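Visitor: Right, I'll just put the structure down here and ask away after.
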Amino acid sequence: MGIGKSKINSCPLSLSWGKRHSVDTSPGYHESDSKKSEDLSLCNVAEHSNTTEGPTGKQEGAQSVEEMFEEEAEEEVFLKFVILHAEDDTDEALRVQNLLQDDFGIKPGIIFAEMPCGRQHLQNLDDAVNGSAWTILLLTENFLRDTWCNFQFYTSLMNSVNRQHKYNSVIPMRPLNNPLPRERTPFALQTINALEEESRGFPTQVERIFQESVYKTQQTIWKETRNMVQRQFIA
């Protein structure tokens, strides 16, 4: 499955997730949700400028932009995790999401198919990875068949290498259903200890990986980065 053929609603992460935690496949879902979501993506700041600056001058426009940022900041959420998965594994990804949130209290989290529509795949992936503390790669038989999934995991790994605070943030996971055998796992992922849901030590693995202190550190850096961009834009 190439990028242009993906049926997953893979569009950029809006980071305003307080009102929804499940996939809705109704016809009007993406249209209504995209109107509610307000994205402060670094690539999207210029668009806000065009819609907020009125004809009365730069000063009034700057004030409007500042007010807009303050309102949106109240709704922004830095996610605990995002699950990247193959198109055919949406149900399994939802099950894992609920497992982590309900059984282990690791929330909020999201799966790739839940993201609101409106952006291209690359922007969507960038927002998802950088808008969450951990990136979970759902290793199933379908994962290797999906070209887009292969691109996702390579991009996620490079991001974790190039950004110090993202070190060890990529978590391969073999779920209970249709897991990818170790011997067929890409070499780049074999070097990382994967979460094994069928293992007796799975609960211990989860507690060791998803530490609140790590989340808080990444959340602070995320907020500082966004605030810096907002100040530069307003100035």
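Cβ atoms are placed via backbone N, Cα and C, with glycine included.
On a predicted model such as this, the values are computed, not experimentally measured, just so you know.
What Swiss-Prot shows for this protein is this:
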type	residues	note
MUTAGEN	Gly2 to Ala	Results in relocalization from membrane to cytosol; Loss of ability to transduce TLR4-signal. Loss of TLR2-mediated activation of IRF7
MUTAGEN	Ser6 to Ala	Loss of phosphorylation. Significant reduction in the ability to activate IRF3 or NF-kappa-B
MUTAGEN	Ser10 to Ala	No effect on phosphorylation and on the ability to activate IRF3 or NF-kappa-B
MUTAGEN	Ser14 to Ala	No effect on phosphorylation and on the ability to activate IRF3 or NF-kappa-B
MUTAGEN	Ser16 to Ala	Loss of phosphorylation. Abolishes ability to activate IRF3 or NF-kappa-B and to transduce TLR4 signal
MUTAGEN	Ser16 to Glu	Significant decrease of localization in the membrane
DOMAIN	73-229	domain 'TIR'
MUTAGEN	Pro116 to His	Loss of ability to dimerize. Significant loss of RANTES-inducing activity. Loss of ability to induce NF-kappa-B activation
MUTAGEN	Cys117 to His	Loss of ability to dimerize. Loss of RANTES-inducing activity and ability to induce NF-kappa-B activation. Inhibition of TLR4-dependent activation of IRF3 and IRF7. Loss of interaction with TLR4
MUTAGEN	Tyr154 to Phe	No effect on phosphorylation
MUTAGEN	Tyr167 to Phe	Complete loss of phosphorylation in response to LPS
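For the listed features, I'd like the structural context: burial, neighbours, distances.
Guide: If you average pLDDT over the domain 'TIR' (73-229) in this model, you get 89.
Under the three-state DSSP scheme, Tyr154 (mutagenesis position) falls in the helix class.
Within its own chain, Tyr167 (mutagenesis position) has Ser160, Val161 as residues 6 or more apart in sequence whose C-beta sits under 8 angstroms from its own.
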Visitor: Using all protein chains in view, find how many other C-beta atoms are within 10 Å of the C-beta of Tyr154 (mutagenesis position).
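Guide: Result for Tyr154 (mutagenesis position): 13 neighbouring Cβ atoms inside 10 Å.
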